[in-house]
Amino acid sequence: MADQRMDISSTISDFMSPGPTDLLSGSLGTSGVDCNRKRKGSATDYQLDDFAFEESMDTDKDDPHGRLEYAEHQGRIKNAREAHSQIEKRRRDKMNSFIDELASLVPTCNAMSRKLDKLTVLRMAVQHMKTLRGATNPYTEANYKPTFLSDDELKHLILRAADGFLFVVGCDRGKILFVSESVFKILNYSQNDLIGQSLFDYLHPKDIAKVKEQLSSSDTAPRERLIDAKTGLPVKTDITPGPSRLCSGARRSFFCRMKCNRPSVKVEDKDFASTCSKKKDRKSFCTIHSTGYLKSWPPTKMGLDEDNEPDNEGCNLSCLVAIGRLHSHMVPQPANGEIRVKSMEYVSRHAIDGKFVFVDQRATAILAYLPQELLGTSCYEYFHQDDIGHLAECHRQVLQTREKITTNCYKFKIKDGSFITLRSRWFSFMNPWTKEVEYIVSTNTVVLANVLEGGDPTFPQLTAPPHSMDSMLPSGEGGPKRTHPTVPGIPGGTRAGAGKIGRMIAEEIMEIHRIRGSSPSSCGSSPLNITSTPPPDASSPGGKKILNGGTPDIPSTGLLPGQAQETPGYPYSDSSSILGENPHIGIDMIDNDQGSSSPSNDEAAMAVIMSLLEADAGLGGPVDFSDLPWPL
């Protein structure tokens, strides 16, 4: 019994001993301190195998073995922090090295006198990548020069091979910085006459905008001022000379007209001094094909002392280095033998009145005209007068039908005044929404002499023979035959004022469209594809006025004599129709510009229009709506 009491008391004393309580409270206190320390900003919680070293170290502080482990734990934390800082330092160093390497690859960063910040380097790198535009394998100019040739020898070889002249033009002001001596053979100007002058003074006025466009957008050296992101001040540059790099975005090739210095005409008669002075001062132009690159040099390297302004400090001098060659148009030569070569052709687009609205660049090699010389002019101004009648008929057909029209061979005047033989395929483009013809597309092919003699099966000839201009212009009864006026300075062969023909044909077709525009049957078809309609009844008011008043003044349909019943697409196909009494073409209005109509003719024309409205639209009586597909 006594032994049992002693065991119970010992058990109670062991249970009531403070050791476990202190251990529990110490553990809770340690964990609380550890949590507070983590909340205050401890960067990292280092744990191994999900066991907190701090808890174990705080628990066994009094134990020597525990103190040793605590010291080792603190050392590990310190080493981990140092390793983390070393990793961050290595990362920053690597990023800085990449930024420096990127700055060395960008040409604009190399020109800076001071070290740029990272944001400026990245912005310049993005700007440089945009200028490359996907160019691959950029090359340096030094790689293209053989080692055994000097610069002067290479220049002479290039000029001899190109058969032109070398010139350097500043992109900012168009100043001629250098030109080779061979320019005298082409432009008849000496080297000293051109160096230092503005290129724009020797260009045709219509080509100045085109050349300025070619000189602008310098891809090699942007002209804008660079701002430092830290200080906000402009960055000053110290340009270091190096091999300039060429890219596809800096390549230039264009045509322009330049003045040719002709020998002055000596005028001895004082009475004609005012008229001859204009001819003496007038300089002829020749077409120059310029091919080269946009490059940049330091202003000090070019030896220019005038660009010492503060704005120009730190900017490269952008220049156009090009070879200018005289561009002579290609005159087709008769082919010898039966060698088949690809025919020369160009594409042009015309308004409905025949004016050029687009010309392919290939036309320059065939016609010697630049595209801007032809734009806005009528094609009838270049047609030979013997072919105008046939081409006018083709013009009507292409406006009234959707089919392709192939013309016969005709003569087209080129720039030197001679004529070249062409054959064209015309088709009209009709707007699907407005149902109106917007423009005419013409594919013009040069016809060689042997093809013209033997005939070409690929180009079928039209059945209607070409009509000359004289056969289309009515002459007075018993009067003399019309003579074609000649214009001083313009070679013969074309007709003065022929550009009005296309406008008259367009107005004629539009007038027919207006007459037929209110007919319900024409709503689903093309407005220019007009179907035949019987003539108005003589019992109608319009018909009585027509019978009493004669033929109304309505634009002619353009039918040639004897073709009234063969050509479809006109309002009246019967020879006794209203328009059949005036079948000839109205080109004689070119010489008569009065064009005024009398009141009686206006009333007769209005009567015809009203009669057509009554006959086609049913305005003269009640209308039956039972045939409509929708309920009313």
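All positions are counted from 1 along the displayed chain.
Yeah, the Cβs are placed from backbone N, Cα and C, and that goes for glycine too.
Original residues fill every noted site, and no substitution is shown.
Per Swiss-Prot, domain 'bHLH' is recorded for 79-132.
Look at Swiss-Prot and you will find 150-222 tagged as domain 'PAS 1'. The average pLDDT computed for the domain 'PAS 1' (150-222) is 84.
According to Swiss-Prot, the domain 'PAS 2' annotation covers 333-403. For the domain 'PAS 2' (333-403), the number of residues in each DSSP class (helix H, G, I; strand E, B; coil) is 26 helix, 13 strand, 32 coil.
If you look up Swiss-Prot, you'll see 408-451 marked as domain 'PAC'. Mapped onto DSSP classes, the domain 'PAC' (408-451) shows 3 helix, 26 strand, 15 coil.
Quoting Swiss-Prot on the mutagenesis of Ser97 to Ala: Impaired nuclear accumulation, decreased interaction with CLOCK and disruption of circadian clock function. Taking Cβ-Cβ distances under 8 Å and a sequence gap of 6 or more within the same chain, Ser97 (mutagenesis position) has no neighbours at all.
Mapped onto three states, the DSSP output places Leu102 (mutagenesis position) in helix. Of all Cβ atoms in the shown protein chains, 16 besides its own fall within 10 Å of the Cβ of Leu102 (mutagenesis position). What Swiss-Prot notes for the published mutagenesis of Leu102 to Glu is this: Reduced CLOCK binding. Abolishes transcriptional activation by the CLOCK-BMAL1 heterodimer.
One mutagenesis experiment catalogued in Swiss-Prot, Leu122 to Glu, is accompanied by this note: Reduced CLOCK binding. Abolishes transcriptional activation by the CLOCK-BMAL1 heterodimer. Using a 10 Å radius centred on the Cβ of Leu122 (mutagenesis position) and all shown protein chains, the other Cβ atoms total 15. Leu122 (mutagenesis position) carries a helical DSSP state (H, G or I).
Packing around Leu154 (mutagenesis position) is summarised by its Cβ count: 13 other Cβ atoms lie within 10 angstroms of its Cβ, all protein chains included. Leu154 (mutagenesis position) falls within a helix when secondary structure is assigned with DSSP. The annotation that Swiss-Prot gives for the mutagenesis experiment Leu154 to Ala reads: Significant reduction in nucleocytoplasmic shuttling; when associated with A-157.
Listed in Swiss-Prot is the mutagenesis experiment Leu157 to Ala, annotated as follows: Significant reduction in nucleocytoplasmic shuttling; when associated with A-154. Cβ neighbour count for Leu157 (mutagenesis position) (all protein chains, 10 Å cutoff from its Cβ): 11.
Per Swiss-Prot, mutagenesis Lys230 to Arg is noted as: No effect on sumoylation.
One mutagenesis experiment catalogued in Swiss-Prot, Lys236 to Arg, is accompanied by this note: No effect on sumoylation.
Experimental mutagenesis at this site is recorded by Swiss-Prot as Lys266 to Arg, annotated: Abolishes sumoylation.
Looking at Swiss-Prot, the entry for mutagenesis of Lys279 to Arg says: No effect on sumoylation.
On its own chain, Ile323 (mutagenesis position) has Ile158, Leu159, Ala162, Gly164, Phe165, Leu166, Ser290, Thr291, Gly292 as residues at least 6 apart in sequence with a Cβ closer than 8 Å to its own Cβ. Ile323 (mutagenesis position) carries a strand DSSP state (E or B). Among the mutagenesis entries in Swiss-Prot is Ile323 to Asp, noted as: Reduced CLOCK binding. Slightly reduced transcriptional activation by the CLOCK-BMAL1 heterodimer. Impairs regulation of circadian clock. Loss of ability to inhibit the expression of CD274 in macrophages.
Quoted from Swiss-Prot for the published mutagenesis Leu370 to Ala: Significant reduction in nucleocytoplasmic shuttling; when associated with A-374.
A mutagenesis experiment is reported in Swiss-Prot for this position, Leu374 to Ala, and the note states: Significant reduction in nucleocytoplasmic shuttling; when associated with A-370. A sphere of 10 angstroms centred on the C-beta of Leu374 (mutagenesis position) encloses 21 other C-beta atoms.
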Around the Cβ of Leu370 (mutagenesis position), the count of other Cβ atoms that are within 10 Å: 23
10 Å Cα neighbourhood of Leu122 (mutagenesis position): matching mutagenesis positions from Leu154, Leu157, Leu370, Leu374, Ser418: none
Proximal residue to Leu154 (mutagenesis position) among mutagenesis positions Leu102, Leu370, Leu374, Ser418 (C-alpha distance): Leu370
